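Trainee: Input: one structure, supplied below.
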Amino acid sequence: MSTPSVHCLKPSPLHLPSGIPGSPGRQRRHTLPANEFRCLTPEDAAGVFEIEREAFISVSGNCPLNLDEVQHFLTLCPELSLGWFVEGRLVAFIIGSLWDEERLTQESLALHRPRGHSAHLHALAVHRSFRQQGKGSVLLWRYLHHVGAQPAVRRAVLMCEDALVPFYQRFGFHPAGPCAIVVGSLTFTEMHCSLRGHAALRRNSDR
């Protein structure tokens, strides 16, 4: 897939709905921007995996993606990723791929289907030093804004543990029932978000 213009995604003004922390402040004047949002590249894979491993293994004992899978998705579909960098340091990320079926399956964990219309969010993680600051919320809102602007993408899908269902509902996701994917003893709820509905939510937040 040709992606000549997505590797340097620039921050854009974004109105957040009530209850979600505000977007980062203005960039300070020095060499590295105080806050930068951009699509990730394979060169970012090691930093991504370091954050992911600490965030997920400490909670569930499993990583959604191993290092090879991170590199795989950042090579095939970098436009479906988004990283938040503070003074050049990666502090939070989302990695996704396209999926072409109504529901997630075991295959969806490792595949990118270029003709799909669903952005499958594989992982969202925040560096431990930057948690409890609302960064996950800001990044997810920006990500949905970003992928929703891509003509091929009609919805976002993910799987999460039951405790996280209310968090994702704040962004327009709705439970689609138990996910067919099981990881060890862990079970998940599958969540769907129409990006057309998300655009309407953005418009309402501007009022």
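Glycine residues also receive a Cβ, built from the backbone N, Cα and C atoms like all the rest.
What you see is the original sequence, not a version with the noted changes.
From Swiss-Prot, for reference:
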- 35-196: domain 'N-acetyltransferase' (DOMAIN)
- V59 to A: No effect on enzymatic activity; when associated with A-57 (MUTAGEN)
- H122 to Q: Decreases affinity for acetyl-coenzyme A and for substrate (MUTAGEN)
- H122 to A: Reduces catalytic activity 270-fold and decreases affinity for acetyl-coenzyme A; when associated with A-120 (MUTAGEN)
- L124, M159: substrate binding site (BINDING)
- L124, A125, V126, Q132, Q133, G134, K135, G136, S137, Y168, Q169, R170: acetyl-CoA binding site (BINDING)
- C160 to S: Reduces catalytic activity (MUTAGEN)
- E161 to A: No effect (MUTAGEN)
- S205 to G: Loss of PKA-promoted YWHAZ-binding; when associated with A-31 (MUTAGEN)
Trainee: What does DSSP call Q169 (acetyl-CoA binding site) in the simple three-state scheme?
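Mentor: It is helical.
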Trainee: If you average per-residue pLDDT over the domain 'N-acetyltransferase' (35-196), what number do you get?
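Mentor: On average, pLDDT over the domain 'N-acetyltransferase' (35-196) sits at 95.
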Trainee: Check K135 (acetyl-CoA binding site) against DSSP and tell me helix, strand or coil, would you?
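Mentor: In three-state terms, K135 (acetyl-CoA binding site) counts as helix.
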Trainee: Return only the integer: C-alpha distance in Å from Q169 (acetyl-CoA binding site) to H122 (mutagenesis position).
Mentor: 17
Trainee: Compute the C-alpha separation of V126 (acetyl-CoA binding site) from M159 (substrate binding site), stating it in Å without decimals.
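Mentor: Pair distance, Cα basis, whole Å: 18 Å.
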Trainee: Non-local Cβ contacts of M159 (substrate binding site) (under 8 Å, 6 or more apart, same chain)?
Mentor: L104, C179, I181, F188, T189, E190, M191
Trainee: Assuming the binding residues for acetyl-CoA are exactly those in the record, L124, A125, V126, Q132, Q133, G134, K135, G136, S137, Y168, Q169, R170, what is the maximum CA-CA distance in angstrom, rounded?
Mentor: 19
